[in-house]
Amino acid sequence: MTFGYKLDEDGVTFNLWAPYQRKVKLKILNRGIYEMERDDKGYFTITLDNVRVGDRYKYILDDNSEVPDPASRYQPEGVHGYSEIISPDFEWDDENSVKVKREDLVIYELHIGTFTSEGTFEGVIKKLNYLKELGVTAIEIMPIAQFPGKKDWGYDGVYLYAVQNSYGGPSGFRKLVNEAHKLGLAVILDVVYNHVGPEGNYMVKLGPYFSEKYKTPWGLTFNFDDAGSDEVRKFILENVEYWINEFHVDGFRLDAVHAIIDNSPKHILEDIADVVHKYDKIVIAESDLNDPRVVNPKEKCGYNIDAQWVDDFHHAIHAFLTGERQGYYSDFGSIGDIVKSYKDVFIYDGKYSNFRRKTHGKSVGDLDGCKFVVYIQNHDQVGNRGGGERLIKLVDKESYKIAAALYILSPYIPMIFMGEEYGEENPFYYFSDFSDPKLIQGVREGRRRENGQETDPQSDCTFNDSKLSWKINDDILSFYKSLIKIRKEYGLACNRKLSVENGNYWLTVKGNGCLAVYVFSKSVIEMKYSGTLVLSSNSSFPSQITESKYELDKGFALYKL
């Protein structure tokens, strides 16, 4: 590793890239201060043989300020405190990784701090058997890079190599991955390479880590294409390898790649994909551009990412079922939108968007369905609502089941948001734990203005209210388990060669020898096939269908043809 420190038989070698500094000293707490040697690229290096695991350190800069290591492996006292030397040793018995094929992926997105009452890696470990029984094949963990305080979504992280101290630190995360692997569950880590958080970022004093040309609304964005960008790219790519080698993660979710601007001949996303694929892992991107370039192979000038999120799919179902038309939902709302998303993935694939006031997106062509991840809830779509309401609070139970079937039985990769599978009713708010009064006030006002959030993001109550209650609705949980089982048994993944028909309030999807029937309001449907009932959301559906007309109540049914 180029950045941070390295332990070997000669001692500990520290390496800091800080070209803005003329001199840097290493301060080992309670041991001493040592002058570091600078090379012509701005790297400061020193090897010490009197340093051991558990020692804490900072760097002293030209102005005598002390800063933590930007590649710190652990920040036991938070983003402003000393960095700590940790041992990479761990007794792994997980056989290194779980290799899950895209067509077998059923993802479960969770936030460590609110998934259990403990809010720790250990708390998640206690629920792994439950997740295995649910039928998911991978857990996707929201960012765990060290952020300010003890409560945050994770997207305000500032130490990309340091595991959040309040969650259980690096040893706790290693244990979680190890235990997940023993049950055959893959671990996908959500990482943020489009920006760093607004508090605790000392890299600005060290070198050109951040772009002077591009901005994000969340914090400074990394410099991937200007002077000094070679070292910044290395900093990011080594971070990818770090999570794979040191923590055995099986894949990554890249946050908001539309906010990663890189005009280099080779885009950083392609570089990231190359590193991930070198280790036979997977990488998934969040993008709101509706651009197949993200997942297209290199021979089609793509970045070769394995899959990308599809917000259009969510918006179509949400707007149709709830009737909401505010904000971006104004572009959606008809049953035809659901049909188009089933057929073409993106609804806006070169169409004019009234919300954006421009043409948006591009056709995905014949890319297979497992290049795309769909959902009816996620941390953004729930947490960026003013009241943090989950879908279960916005629609009736039958509509909720219809929504679940629409995405779990789709040809795309389904992603469940924690608690959704049993009808969790607690809200999921945005919360933070900053210490800067001006920043705190800015966040409060911004969330109120942009999202209508009246709850205080800094309040412990907001955080605690967002924790799962684990009050399980057995009927909904059983339905989710059945959907996941059917998806696997009937091989419904990836194949986009479907026959989709619809009326004003109903939709049928035929493929893989099955017919899925979705009835949004009592309707008469003329069936063109004969089949046997496999699963239904209620008892109103006939056990057998033939080529005739049926008056069906609201709900969902799947028939084997």
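Just so it is clear, glycine is given a Cβ too, placed from its N, Cα and C backbone atoms.
Nothing has been swapped: the model has the original residues at all the noted spots.
When secondary structure is read from DSSP and collapsed to three states, Asp255 (mutagenesis position) falls in the coil class. For Asp255 (mutagenesis position), applying a Cβ distance below 8 Å and a minimum sequence separation of six or more within one chain yields Pro143, Tyr155, Asp190, Val191, Val192, Tyr193, Asn194, Glu286. Taken from Swiss-Prot, the feature active site, nucleophile applies to Asp255, supported by a curator's inference.
When secondary structure is read from DSSP and collapsed to three states, Glu286 (mutagenesis position) falls in the coil class. Using a 10 Å Cβ-Cβ cutoff, Glu286 (mutagenesis position) registers 20 neighbours. Annotated active site, proton donor per Swiss-Prot: Glu286, in sequence order, evidence recorded as a curator's inference.
Among the features that Swiss-Prot reports, substrate binding site is placed at 253-258, 311-315, 379-384. Long-range Cβ proximity for His314 (substrate binding site), meaning a same-chain Cβ under 8 A and a gap of 6 or more residues, is found for Val374, Tyr375, Ile376, Gln377, Asn378, Gln381.
According to DSSP, Trp218 (mutagenesis position) sits in a coil region rather than a helix or strand. Close to Trp218 (mutagenesis position) in the fold, though at least 6 residues off in sequence, lie Tyr155, Asp156, Asn194, His195, Gly197, Pro198, Ala259, each with a CB less than 8 Å from its CB. Quoting Swiss-Prot on the mutagenesis of Trp218 to Phe or Ala: 15-fold and 150-fold reduction in specific activity, respectively.
Here the residue is the original one, while Swiss-Prot reports the published mutagenesis Asp255 to Ala with the comment 660-fold reduction in specific activity.
In Swiss-Prot, the entry for mutagenesis Ala259 to Ser states: Insignificant change in specific activity. The structure shown retains the original residue. Residue density at Ala259 (mutagenesis position): 19 other Cβ atoms are found within 10 A of its Cβ, drawing on all protein chains shown.
Mutagenesis annotation in Swiss-Prot: Glu286 to Ala, described as 1100-fold reduction in specific activity; the structure shown retains the original residue.
Experimental mutagenesis is annotated in Swiss-Prot for Tyr328 to Phe, with the remark: 2-fold reduction in specific activity. Under the DSSP three-state reduction, Tyr328 (mutagenesis position) is assigned to helix. The local packing around Tyr328 (mutagenesis position), expressed as other Cβ atoms within 10 Å of its Cβ over all shown chains, amounts to 15.
The annotation that Swiss-Prot gives for the mutagenesis experiment Phe355 to Tyr reads: Very small decrease in specific activity. Look at Phe355 (mutagenesis position): DSSP puts it in coil.
Cβ neighbours of Arg356 (mutagenesis position) (same chain, under 8 Å, six or more residues apart in sequence): Asp331. Annotation of the published mutagenesis Arg356 to Lys in Swiss-Prot: 2-fold reduction in specific activity; the original residue is retained in the structure shown.
Annotation of the mutagenesis experiment Asp380 to Ala in Swiss-Prot: 8140-fold reduction in specific activity. When secondary structure is read from DSSP and collapsed to three states, Asp380 (mutagenesis position) falls in the helix class.
Cβ neighbour density within 10 Å is lowest for Phe355 among the recorded positions Ala256, Asp311, Phe355, Gly383. Here the candidates are the recorded positions Arg253, Ala256, Phe355, Gly383, and by Cα distance the one nearest Tyr328 (mutagenesis position) turns out to be Phe355.
In sequence order, no residues are near Asp380 (mutagenesis position), counting only same-chain partners six or more apart with C-beta under 8 A.
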